[in-house]
Amino acid sequence: MDLHSLLELGTKPTAPHVRNKKVILFDTNHQVSICNQIIDAINSGIDLGDLLEGGLLTLCVEHYYNSDKDKFNTSPVAKYLRDAGYEFDVIKNADATRFLDVSPNEPHYSPLILALKTLESTESQRGRIGLFLSFCSLFLPKLVVGDRASIEKALRQVTVHQEQGIVTYPNHWLTTGHMKVIFGILRSSFILKFVLIHQGVNLVTGHDAYDSIISNSVGQTRFSGLLIVKTVLEFILQKTDSGVTLHPLVRTSKVKNEVASFKQALSNLARHGEYAPFARVLNLSGINNLEHGLYPQLSAIALGVATAHGSTLAGVNVGEQYQQLREAAHDAEVKLQRRHEHQEIQAIAEDDEERKILEQFHLQKTEITHSQTLAVLSQKREKLARLAAEIENNIVEDQGFKQSQNRVSQSFLNDPTPVEVTVQARPMNRPTALPPPVDDKIEHESTEDSSSSSSFVDLNDPFALLNEDEDTLDDSVMIPGTTSREFQGIPEPPRQSQDLNNSQGKQEDESTNRIKKQFLRYQELPPVQEDDESEYTTDSQESIDQPGSDNEQGVDLPPPPLYAQEKRQDPIQHPAANPQDPFGSIGDVNGDILEPIRSPSSPSAPQEDTRMREAYELSPDFTNDEDNQQNWPQRVVTKKGRTFLYPNDLLQTNPPESLITALVEEYQNPVSAKELQADWPDMSFDERRHVAMNL
């Protein structure tokens, strides 16, 4: 026994087994009416259960074989399905005119029968069957990517067909809910996918508009999810007149081993014959041996070479450790192209003048192709960013009402007079107090559950992008934990100084982890420039690697003061802009009309004039002086160069403008900027300070 064959054991079936599955077909003298009722049941959202596959196959038999069972039984479609383990059971009822009449009268079908009794169908057109099948075929090209991409692709195709006057679909078919139902059916039904693909490839006569759409969709589905196969065959295993030659970049021994393994996987895939290009859609055997991760170096080199040749389909993401290899392959292939073109020009040019003209033309052609490729890739990146932003906004909107209800209910539990939380209902003589951090995370909600991911793509990187065939949100470059509202702090009434002294240590321990988690949501931002890494490779990088460290340790800030407003406004005439803001809508109030007052529940503040002295620059290295701690407000400069007025800017309902500007312009991440604005009202003062000093 060859010992090296141990590496291949378990990759090929030694005792092939096919699971048998029974499919029910329906045979009546009113087949068109039955088929229309099946379509109506699907469009109404009725779960046909075990009858779904049989109903879909009945539609296909009616459309392609005019319900001729003998012709269908002798067709290659039926033979392939039988070999795949499907058994056909025909229910005959010659007089049946409704789908309800041919449904099996068994106990587990009783919910379906009740639903079908309420179903009314007025359509009895045979063309509607082809219309429905052609509509289903629109979901095939992006079926392996996801529902969002598949629905968007289908809508684009619908628009094209309507503009060309080929087919017009009913408006209620184009709703998101209905299209998600069709996507789910197509994703789970092997029979429907197989019949559409088989007929789309082999139907050569009798085409109508519906068959034309199906053939077009099937053509776009070829090699869907098999980009590595397409790129390797086109650019790595180069076919020449003398045979197949390897690309020069993969002639090293280690990559050659991957090429040999890949050839073996391709030979196994080729056994599926004409269905091999659709192996990912049909989930055929051997498809798992063609993953990018099994051939990391070959995949990275192939994608880099394909991008150099102007292929925008090669925009999938590779492993982070192989990203540099991909870029190196891209650069090397560009140089090789120029060298080959130069050699060809030298061979075909008759004189120096012609050689110069040809060289200039090829140089311009290469630059134009490269710029156009980058432009298309940039559009895909922007599309991905917009798509991710829409998804995050939908998540926030869905959770917003529940979280606001939770905040209101908890505020009534924590404080019998919750109206005192907001500015508009505070008593005239009661000071505004900043509450200690309160952990009001939703019950049973873990950090993983409460955090989702948002997409960020580096605009300076021509490779970090989404491919038309592989643009899944799961594979995109994600930044973890950017949209959740983990902290829903509900302010408590001000405690006496004795209570604060007793619980100060406990509160500090509870708030430390929350502050660190809060900042972790904004610290994993990519560097502004790839060349300038000094800001991210020295002390600041170490502090990020060690969550226990504090980037604000050089700036010792005083505790938050208490302020009383000199100019009170009528709370009825001027309500707070945001009643859910635990700090009140201080909004446009500036430091000139604020006066620190003494309170037993906070550190005493020095008496000052009504007009505060000018804010002055506070360097990050200033020492822990009592004088410095008591001079409020102060202009603070963080290690990252952000400047804000402490504590006034942290008491506003919106984050300091310098933080928003940094996220949008410096980090080029407007998504995180919006999330910071959304999370700011829910943060405690310590959390706000931590984010401001470290961002």
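Just so it is clear, glycine is given a Cβ too, placed from its N, Cα and C backbone atoms.
In the three-state DSSP scheme, Val77 (variant position) falls into the helix class. Within the same chain, residues at least 6 positions away in sequence whose Cβ sits under 8 Å from that of Val77 (variant position) are Phe194, Val195, His198, Gln199. Under the heading of natural variants, Swiss-Prot lists Val77 to Ile and annotates it as follows: In strain: pp3/guinea pig lethal, pp4/guinea pig nonlethal and Isolate Enterlein.
Here Ser103 (variant position) comes close to Leu51, Tyr109, Leu112, Ile113, Leu116: these same-chain residues lie at least six apart in sequence, with C-beta atoms under 8 angstroms from its C-beta. DSSP classifies Ser103 (variant position) as coil under the three-state reduction. For the natural variant Ser103 to Ile, Swiss-Prot gives this note: In strain: pp3/guinea pig lethal, pp4/guinea pig nonlethal and Isolate Enterlein. The structure shown keeps the original residue.
Among the natural variants in Swiss-Prot is Arg514 to Pro, noted as: In strain: pp3/guinea pig lethal, pp4/guinea pig nonlethal and Isolate Enterlein.
Listed in Swiss-Prot is the natural variant Arg611 to Lys, annotated as follows: In strain: pp4/guinea pig nonlethal.
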